[in-house]
Amino acid sequence: MTTNGADPLGRFSALTREWFTTAFAAPTPAQADAWSAISEGNNTLVIAPTGSGKTLAAFLWAIDRLADPAREPSQGTQVLYVSPLKALAVDVERNLRTPLTGITRVAERHGLPAPSITVGVRSGDTPPNQRRAMIANPPDVLITTPESLFLMLTSAARETLTSVRTVIVDEVHAVAATKRGAHLALSLERLDQLLDTPAQRIGLSATVRPPEEVARFLSGQAPTTIVCPPAAKTFDLSVQVPVPDMANLDNNSIWPDVEERIVDLVEAHNSSIVFANSRRLAERLTSRLNEIHAERSGIELPAGPNPEVGGGAPAHLMGSGQANGAPPLLARAHHGSVSKEQRAQVEDDLKSGRLRAVVATSSLELGIDMGAVDLVIQVEAPPSVASGLQRVGRAGHQVGEISQGVLFPKHRTDLIGCAVTVQRMQTGDIETLRVPANPLDVLAQHTVAVAALEPVDADAWFDAVRRSAPFATLPRSAFEATLDLLSGKYPSTEFAELRPRLVYDRDTGTLTARPGAQRLAVTSGGAIPDRGMFTVYLASETEKPSRVGELDEEMVYESRPGDVISLGATSWRITEITHDRVLVIPAPGQPARLPFWRGDSVGRPAELGAAVGAFTGELASLDRKAFDKRCQKMGFAGYATDNLHQLLREQREATGVVPSDTTFVVERFRDELGDWRVILHSPYGLRVHGPLALAVGRRLRERYGIDEKPTASDDGIIVRLPDSGDTPPGADLFVFDADEIEPIVTAEVGGSALFASRFRECAARALLLPRRHPGKRSPLWHQRQRAAQLLDIARKYPDFPIVLEAVRECLQDVYDVPALIELMHKIAQRRLRIVEVETATPSPFAASLLFGYVGAFMYEGDSPLAERRAAALALDTVLLSELLGRVELRELLDPAVVASTSAQLQHLTPERAARDAEGVADLLRLLGPLTEADIAQRCTADNIGAWLDGLHAAKRALPVTYAGQTWWAAVEDIGLLRDGIGVPVPVGVPAAFTESASDPLGDLIGRYARTRGPFTTEQTAARFGLGVRVASDVLSRMAVDGRLIRGEFAADLSGEQWCDAQVLKILRRRSLAALRAQVEPVSTDAYARFLPSWQHVGSTNTTGIDGLATVIEQLAGVPIPASAVESLVFPQRVRDYQPAMLDELLASGEVMWSGAGQIGNGDGWVAFHLADTAPLTLTHGAEIEFTDTHRVILETLGHGGAYFFRQLTDGTVEGTAGQELKQALWELIWAGWVTGDTFAPVRAVLSGPRRSGAPAHRQRQRPPRLSRYSVAHAQTRGTDPTVSGRWSALPAAEPDSTVRAHFQAELLLGRHGVLTKGAVGAEGVPGGFATLYKVLSTFEDAGRCQRGYFVESLGGAQFAVASTVDRLRSYLDNVDPERPEYHAVVLAATDPANPYGAALGWPTDSEAHRPGRKAGALVALVDGRLVWFLERGGRSLLSFGADADAQRAAAGALTDLVSAGRIPSLLVERINGVAVLDPDVDAERAVVQDALLGAGLSRTPRGLRLR
């Protein structure tokens, strides 16, 4: 090796130099500087942006050393590469092949010995046999993860690491500031203890600040060379808004426009990554992008699965390239819930060009090579500047390429976050990174691990621990306290249940493991916390609780019984919280908290918050020209600049000042219930606002006696205060002495939800909550329960190490208390001012803070109409307009409420009518002048004239003329009428009533507005004889004063309307009450009315062959008795049904039928299928006792095509009689193996064996031998209708259970409308409701359906499409308003339109035999209620206690079927188990008999008969 300081490659061997110069033009600056430091043996931190060759910079020197022919053979690993991501580890292993293969080829070209360098990967995905192989034959280069390194160091595998010379830590910035990083730091120190000489450490990092902190993390106390060449990375960033006004949207949502624009961008580029900040948003975006792309391309989206998602989702939502036959699609999803295999497939598809786009969360943020990505799209501001750089850096990943990124804000205030992120990305001004200090739980875990294999000297271990950066300042007292914890020296006997893991001999200072310590460390080790969900169940006193959904652990800790939460489309009130579940009851229409899933997100850092505030303050001070120029520099495109300018202008108009880094705003306003909302507007982020909210909560309790939990977010704090009549607090609520704030927060955090969840994680990390079964995760509920029990004890001992650690984690890692203290200092020093304002409605920034309450509107249409309207009315409409665009109240207000309220205000209701002269006087005083006709409408008597004469004589009411009419006016109004509209004062009016008012016309119009519902300018002008312009000016002035509201309120009025502010509140409150009644679950009777109609029963619109095809599509795959198909099921749905229609569909190949089991000798179960989707609705053929005849028939049909029965005799069994062959064929038909191209054979079987020659079930003789040649003589005699037509093999059922489950979920949603556990059970779906629940939950995430409590008594896990729920609720009243009489329908008991015995249980009040969904049985429903159940032929009838009118309606419907020939005859022999002829007739049976006799049945010796 030659050394040349001027040449970066001069230190490498000739082989390596030749390969590099052949493959690359020149080293990058990062590579050149790194090789200089690494070749000197220095610990080195290489900081460079994505695409600068960092990985090769770290590896090439080590590879060159390994390729040296003179090196001594080693029995262990020499290069250890540690990656925070398993996927990144695999990616690096793949990329290492290039230099290894290249150097080998160069050696071979020169005739030199080829270097033999082995590479291995060990992670959680590595099979045990490969792990054992690596222990036996360690690779030269081992690629692993922090967790796998820990396991190797705590097992015999550590011996393979004793020869390590180089450790490379990739993406070091991703772990340095976390406990996972602290865990890795101790692992590296433990590794050094195994080595003769500490290994050289090389860290690879994206841009970080400060570099010295990451270098300290990497090497601890050892010196480190920092390689950080000037960043040559160029970013092309833009912020785009696709609409001109984000506050006035055509679709009430910005998402449709954003989605269309994203598709434009993706289609204009070769390869794109779309980043979203949540998994649910990623799923929905993927769905919509594919749908839009398909619509543009004219592609029909098929149903298929998304196998990479747990439970899956339709292929057209997020399938890749060719997914189960689906056409090429635009995007697939990539996030933590996607399986590792499918994530790899998505990555490979994008790299290879088979996929145009991936929609991802942070799962693609780190350095995985995604190939030639040329565009990154970020939806809403990224979580941090560093995250933004990482994400956009995915585009133009190669050296020297430009990274192009487009950001789409989700609402107006998100524009500010996007702008500041872009600004700081351009300057590289990222957030400060801080290494955690002294995490005692990590220390405890490693202490058990290090002592597990051999005794350890405590002093030596303490020194090793302190060499790592996270523990550099660890006090000996904390170390000893941790050893006490692990060795069983507890502060109280209450901790006796904690099992000591070590023996600590304080005399010798030796730590020795107790039995099981090593197993505990390897089965429960690691720093990544187990975080999970609480299951939510519907509480029931009588039934087993049914599942509703899931909630985030921290949200549960923040909730209490009585709180109302939102899950799916329904609000639920919490009744109980246990260790593993949350019990709820429906709270229809109540304002609810939306669930959150925080995970590891801790909010905006304080320094980024200061930048946001400074930016906002700066922009607010600029004139428009300077403003535009400033925005242009930040890449604002489209309508982004106008929207941001409008937002800041409106905020300044609302509060007088825009919140900034030096100005906080405390805004107060009343909500819809009259309570106060007090909002602190501050940009400093959740890490500052979270601890401040704790202190504010304490102040509310101590000073005001209010137990209210303020809500903190990145942009401020929201406090809700009940109206007590006093002035609500202002800035004083949020200002604390700088010296007292930390003790207050420290005291309060111990009782917070955050502390409870972090304590559990710390206790588990410290091995205090070991897994009961090695290799398996403990159920989280069990871990929570044990953690809660431990916390109950530990709270009493503040010095308990895990209590200290949980508090430290909350105060240092999650919260930023120092930044909060600094803010309090600034306030005290007047460097930060607080402005108090009181507003009538929320300011734009306040609207954004309250955004969580209306988040559901962002995907409008996801929820049923009543839920959307109720939620909207529960909010301030100005808030809705600010966030979502103009929302007209006419879309929300109930027209019936508007009409009834207007009638009340106008005294047009009976209870408000005038009953005497005094009542008339009150009318005139309250409503103003009225004509005599007006008064007559408002009186209960006819002697109005006498009453008016009396009032006139007493000079209490006077006739006046204006607007072309004569009016009666109260004498008190004469002055107003004179001064307001020029009415002359009648003679004799006392002077006291003619005094002038300050605003006479305003008073007149104000009263007019207060006494009616919405009205127009024209109506006002006509009422008072004014010009329209004059009326408009007065109304506008009153609106400015807040007395009137301008908008569109009533559907029967056109154009601009007005409404008194207080009247509008009444209308909203009453409409909300009405809507909440609608939001309540419908009764089971309503569902039973809905389902037949949903399935077209009784429809007059379903006709002809197309109508029949529609019906079959809905009923696809469901078994129905053949006897009911053409007598009841099809004719009741298709108005003009004829058997020829079905035969035509079968003959054309559009539809096919299959058998699903024989019923006796003359009936069987059949199902119908659309040919295109038949494999998804067919079941696998049933197992029968196959004979040679069966096999030959199947073999013949298996060749393809269709065969007449006569043709089937060829190749069958020699000597087989026609009857025997027919018998075998029908057995295959009923078993679901064979089908025909006509339904005629089934009809023939139904008509009976004597006429059709259909096979009877009998014992078969042993079949004769199989013949290999044609046996043409085996023929049937004549033409047998039971085997007419052509026969073919049914296509194979789709073997993939996931594919079937997804299609089945879609199919059952379409069949049942509201899908419940009972409905799925009745269908006999493989895997039952549990299987479909996973699929339906994924549909919900993708916006394909809603989960809610739509039908009472059917459990909380009900799924439906929003529009279906709207239709269901139209059956709330006694259904059909055009058919007020009883509506009866008789169905086959097996008909899918019969909800009883499926979604609904059978009534239990019958003392006779139990009803069931049996072939031949009938049910009679009257307005959805089950009235009768009749066994086949009607011989036994069960009645369920309906009134006489309902019984008569049922009897009429039943006899109509007999008359129409749908059922052949009717003979009722028993009613409720008692013979009809029994003379002892009770009241109920008498009602039934009367109904039947009245419908035309006659008494016979056997019973009641109708022919």
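We count from 1, first residue shown onward.
Every residue, even glycine, has its Cβ placed from backbone N, Cα and C.
Modelled residues match the original; the substitutions are not represented.
What Swiss-Prot says about this protein:
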type	residues	note
BINDING	Phe24, Gln31, Lys54, Thr55, Asp170, Glu171, Ile377, Arg394, His397	ATP binding site
DOMAIN	35-226	domain 'Helicase ATP-binding'
MUTAGEN	Arg122 to Ala	Decreased RNA:DNA unwinding, wild-type ATPase and strand displacement on a biotinylated substrate
BINDING	Arg122, Arg131, Thr145, Ser148, Met152, Ser253, Trp255, Arg279, Lys410, 518-519, Ile528, Trp597, Asp600, Arg777	ssDNA binding site
MUTAGEN	Thr145 to Ala	Nearly complete loss of RNA:DNA unwinding, decreased ATPase and strand displacement on a biotinylated substrate
DOMAIN	257-451	domain 'Helicase C-terminal'
MUTAGEN	Ile528 to Ala	Nearly complete loss of RNA:DNA unwinding, wild-type ATPase and strand displacement on a biotinylated substrate
MUTAGEN	Trp597 to Ala	Loss of RNA:DNA unwinding, wild-type ATPase, no strand displacement on a biotinylated substrate. Does not complement the MMC or cisplatin sensitivity of a deletion. Does not complement the trioxsalen sensitivity of a deletion
Handout entry: Spatial separation of Lys54 (ATP binding site) from Arg122 (mutagenesis position) - C-alpha basis, Å
Key = 22
Handout entry: Cα distance (Å, whole number) from Arg519 (ssDNA binding site) to Ile528 (mutagenesis position)
Key = 18
Problem - Asp170 (ATP binding site) versus Met152 (ssDNA binding site) - Cα distance in angstrom - result: 19
Handout entry: Spatially closest candidate among Thr145, Trp255, Lys410, Arg519, the listed recorded positions, to Phe24 (ATP binding site) (Cα to Cα)
Key = Thr145
Handout entry: Inter-residue Cα distance where the pair is Lys410 (ssDNA binding site) and Lys54 (ATP binding site), in Å
Key = 35
Completion exercise
Neighbour count check, CB within 10 A, over recorded positions Arg122, Arg519; minimum at Arg519
Handout entry: Minimum Cα separation from Arg519 (ssDNA binding site), reported as the residue among recorded positions Thr145, Asp170, Ile377 that achieves it
Key = Thr145
Handout entry: Integer Å distance between the CA atoms belonging to Ile377 (ATP binding site) and Thr145 (mutagenesis position)
Key = 29
Handout entry: Cβ-Cβ distance under 8 Å to Ile377 (ATP binding site), same chain, at least six residues away
Key = Ile262, Leu265, Val266, Ser272, Ile273, Val274, Phe275, Gly405, Val406, Leu407, Phe408
Completion exercise
The rounded CA-CA distance in Å from Lys410 (ssDNA binding site) to Asp170 (ATP binding site) is 33
Practice task
Go through Thr145, Trp255, Ile528, the listed recorded positions, and name the one with the sparsest Cβ surroundings, counting other Cβ atoms within 10 Å.
Solution key: Ile528
Exercise for the section: Take the Cβ of Phe24 (ATP binding site) and count every other Cβ within 10 Å, whichever protein chain it belongs to. Expected result: 13
Practice task
Using a 10 Å cut-off, grab the number of neighbouring Cβ atoms around the Cβ of Lys54 (ATP binding site), all chains included.
Solution key: 27
Practice task
Please report how many Å separate the Cα atom of Trp255 (ssDNA binding site) from that of Asp170 (ATP binding site), as a whole number.
Solution key: 37
Fill in the blank from the handout: Averaged over the domain 'Helicase ATP-binding' (35-226), the pLDDT of the predicted model comes to 89
Completion exercise
According to DSSP, Met152 (ssDNA binding site) sits in helix
Exercise for the section: Ten-angstrom check, please: count other Cβ atoms within 10 Å of the Cβ of Lys410 (ssDNA binding site), all chains counted. Expected result: 23
